[in-house]
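Peer 1: Take this structure first; my questions come after.
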Amino acid sequence: MGCSQSSNVKDFKTRRSKFTNGNNYGKSGNNKNSEDLAINPGMYVRKKEGKIGESYFKVRKLGSGAYGEVLLCREKHGHGEKAIKVIKKSQFDKMKYSITNKIECDDKIHEEIYNEISLLKSLDHPNIIKLFDVFEDKKYFYLVTEFYEGGELFEQIINRHKFDECDAANIMKQILSGICYLHKHNIVHRDIKPENILLENKHSLLNIKIVDFGLSSFFSKDNKLRDRLGTAYYIAPEVLRKKYNEKCDVWSCGVILYILLCGYPPFGGQNDQDIIKKVEKGKYYFDFNDWKNISEEAKELIKLMLTYDYNKRITAKEALNSKWIKKYANNINKSDQKTLCGALSNMRKFEGSQKLAQAAILFIGSKLTTLEERKELTDIFKKLDKNGDGQLDKKELIEGYNILRSFKNELGELKNVEEEVDNILKEVDFDKNGYIEYSEFISVCMDKQILFSEERLRDAFNLFDTDKSGKITKEELANLFGLTSISEQMWNEVLGEADKNKDNMIDFDEFVNMMHKICDNKSS
């Protein structure tokens, strides 16, 4: 069709061209009662005091990027392996900011890093990398995240050359779900590519993670983004013109889908300049020999995602709900009945009025549990999440009960399902946004025998007890929630019945009793 596809394949496999150019979770002030306290995983990510070597030791180097390297590290006390992104401050290209004043330049550098930290803190989705800790010293920033041992999707593409439609659809559904979630929260990634998609392990495509939010930005519907950022193979033509919106991510996903199905990119070339010239024209082809066995539904989705005019291009949500993606969707089946029943049962029985206990159980569930411990519940969450936006709404929870009814499960035979779901949302929706978030689901649905080991309860207690006095104080709680102060009324509500010795503080034994009480009705 007039394209040298063989050269595209060879060039794509040997190059990773980089096109270079360069929550606030609390409320300060007059909180009247504990209902005003917003609880979410981002509140646990704070800049840690001390040297990173006191908490982690290096195992090996995983890779390197524009601003630093990524290390596999192991915690000295506790919960397995983590990936640590080490960002060397001096590696930033200070010239690209056209700033001569060193202080202003340093502020700009720090702004980019803090932007990535702020974004990662705010995200809670099964297909988006999770941030645990942040360290900083004179030379480096350290971002501690989940470790996914399966490596990059890029490596899988090189090894497998291309994927069948079922595997490609499974990969794209997860990527699009993550992108849909980002866009719903007014975040555009701007650097979606196979190198920024990680696999849980090399033998499974069921759990992937979107990483590297260094180029991400918040957007509004009224304002167009203007920075020229991204990677040449995957960059959208409107980004080259410096006038674009969140749909630049959809274009990048379209390029990835094209590559997954045929093994080479739609816009190839010997160098960045060649590639960008082709992207600017937006012309690509489905070579007959390479695409003759690919379904029309798959090709149609690619066409919609690679629509040149971004105003006419489909959204991530529309792509996620396309016929081709839905054709290969993994739905809840009979083998999932036990996990689904246990999850809904645990949510039904959860008593979430104690804010301190809510915060503790969310910390344990989101930060201390392992991938293996979360695996079955993560799978159920994604299957319940029919629209793929990374959150469970009332309709999706009701559908969970309806599925159990179809399996003749007694939990599905409840007469007042809508009332039950309303109560679940009231108790489990910790941040009161009207949805059950991924970490809320995991934390409340998981077996309390897994959650409430003495080690994990101690770690949760230490999160609050920042001065290591053995007591949780009013001031420490205010600090965790990002408040300037806590009223006596709110503190008394938080203390509740936990403060057995009436010393106006909570010790470890009182904390443990409180945690078991809030979940006494959970199935174990």
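Each residue, glycine too, has its Cβ placed from N, Cα and C.
None of the substitutions listed is reflected here, since the structure keeps the original residues.
For the mutagenesis result Gly2 to Val, the note given in Swiss-Prot is Loss of myristoylation. Severe reduction in membrane binding. Loss of membrane binding; when associated with 10-K--T-20 DEL. Here Swiss-Prot describes Lys27 to Ala as a published mutagenesis experiment; the accompanying note says: Severe loss of ATP binding. Partial loss of catalytic activity. Here the residue is the original one, but Swiss-Prot notes a mutagenesis experiment at this spot, Ser64 to Ala: Loss of phosphorylation. No effect on catalytic activity. According to Swiss-Prot, the mutagenesis experiment Glu152 to Ala carries the following note: Severe loss of catalytic activity. One mutagenesis experiment named in Swiss-Prot is Glu155 to Ala, and its note says No effect on catalytic activity. Asp191 to Asn appears in Swiss-Prot as a mutagenesis experiment; the accompanying note says: Loss of catalytic activity. Experimental mutagenesis is annotated in Swiss-Prot for Thr231 to Ala, with the remark: Loss of catalytic activity. Annotation of the mutagenesis experiment Ser335 to Asp in Swiss-Prot: Phospho-mimetic mutant. No effect on catalytic activity. Annotation of the mutagenesis experiment Ser335 to Ala in Swiss-Prot: Loss of phosphorylation. Loss of catalytic activity. Mutagenesis annotation in Swiss-Prot: Thr339 to Asp, described as No effect on catalytic activity; the structure shown retains the original residue. Looking at Swiss-Prot, the entry for mutagenesis of Met347 to Ala says: Severe loss of catalytic activity. Quoted from Swiss-Prot, the note on mutagenesis experiment Ser353 to Ala is: No effect on catalytic activity. Here Swiss-Prot describes Ser366 to Ala as a published mutagenesis experiment; the accompanying note says: Slight decrease in catalytic activity. According to Swiss-Prot, the feature domain 'EF-hand 2' maps to 416-451, an assignment based on sequence analysis. As annotated by Swiss-Prot, Ca(2+) 3 binding site applies to Asp465, Asp467, Ser469, Lys471, Glu476. Feature annotation from Swiss-Prot assigns domain 'EF-hand 4' to 488-521; the stated evidence is sequence analysis. As annotated by Swiss-Prot, Ca(2+) 4 binding site applies to Asp499, Asn501, Asp503, Met505, Glu510, with the evidence given as sequence analysis.
For each listed feature, how buried is it and what is near it?
Peer 2: Residue density at Ser64 (mutagenesis position): 11 other Cβ atoms are found within 10 A of its Cβ, drawing on all protein chains shown.
Same-chain residues at least 6 positions away in sequence with a Cβ under 8 Å from that of Glu152 (mutagenesis position) are, in sequence order, Pro194, Glu195, Asn196, Ile197, Leu198, Leu199.
There are 15 other Cβ atoms within 10 Å of the Cβ belonging to Glu155 (mutagenesis position).
All protein chains shown were included, and the count of other CB atoms within 10 Å of the CB of Asp191 (mutagenesis position) stands at 24.
Within 10 Å of the C-beta of Thr231 (mutagenesis position) there are 23 other C-beta atoms, taking all protein chains into account. Classification of Thr231 (mutagenesis position) by DSSP places it in coil, neither helical nor stranded.
With a cut-off of 8 Å between CB atoms and residues at least 6 apart in sequence, the same chain places nothing near Ser335 (mutagenesis position).
Under the three-state DSSP scheme, Ser335 (mutagenesis position) falls in the helix class.
Its Cβ taken as reference, Thr339 (mutagenesis position) is surrounded by 17 other Cβ atoms within 10 Å in the chains shown.
In this view, Met347 (mutagenesis position) is surrounded by 25 other Cβ atoms within 10 Å of its Cβ, with every protein chain counted.
Neighbour density for Ser353 (mutagenesis position): within 10 A of its CB lie 13 other CB atoms from the protein chains shown.
In the three-state DSSP reading, Ser366 (mutagenesis position) counts as helix. Sequence-distant contacts of Ser366 (mutagenesis position), defined as residues of its own chain at least six apart whose C-beta falls under 8 angstroms from its C-beta, comprise Pro41, Tyr44, Asp124, Lys130, Ser439, Ile442, Ser443.
Residues of the same chain lying 6 or more positions beyond the ends of the domain 'EF-hand 2' (416-451) and with a Cβ under 8 Å from any Cβ of it are 38-41, 124-126, 342-343, 346-348, 350-353, 358, 361-362, 364-366, 369, 373-374, 377-378, 381, 390-394, 397-398, 401-402, 519, 522-524.
Reduced to three states, the DSSP call for Ser469 (Ca(2+) 3 binding site) is coil.
When pLDDT is averaged over the domain 'EF-hand 4' (488-521), the result is 82.
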Peer 1: Have a look at the binding-site residues (Asp465, Glu476, Asp499, Asp503) and report the one with the fewest Cβ neighbours inside 10 Å.
Peer 2: Asp503
Peer 1: Just to verify a number: CA distance, Asp467 (Ca(2+) 3 binding site) to Met505 (Ca(2+) 4 binding site), in angstrom, no decimals.
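Peer 2: Here the two Cα atoms lie 13 Å apart.
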Peer 1: Six or more residues out from either end of the domain 'EF-hand 4' (488-521), which same-chain residues have a Cβ under 8 Å from its Cβ atoms?
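Peer 2: Hits for the domain 'EF-hand 4' (488-521): 31-34, 36-37, 349-352, 354-358, 360-361, 448, 451-452, 457-458, 460-461, 470-474, 477.
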Peer 1: Would you list the other residues of this chain near Ca(2+) 3 - those whose C-beta lies within 8 angstroms of the C-beta centroid of Asp465, Asp467, Ser469, Lys471, Glu476 - in sequence order?
Peer 2: Phe464, Thr466, Lys468, Gly470, Ile472, Thr473, Met505
Peer 1: List the other residues in this chain whose Cβ sits within 8 Å of the Cβ centroid of the Ca(2+) 4 site residues Asp499, Asn501, Asp503, Met505, Glu510, in sequence order.
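Peer 2: So the extra residues in range turn out to be Lys471, Leu495, Ala498, Lys500, Lys502, Asn504, Ile506, Asp507.
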Peer 1: What are the DSSP helix, strand and coil residue counts for the domain 'EF-hand 2' (416-451)?
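Peer 2: Residue counts for the domain 'EF-hand 2' (416-451) by secondary structure: 24 helix, 2 strand, 10 coil.
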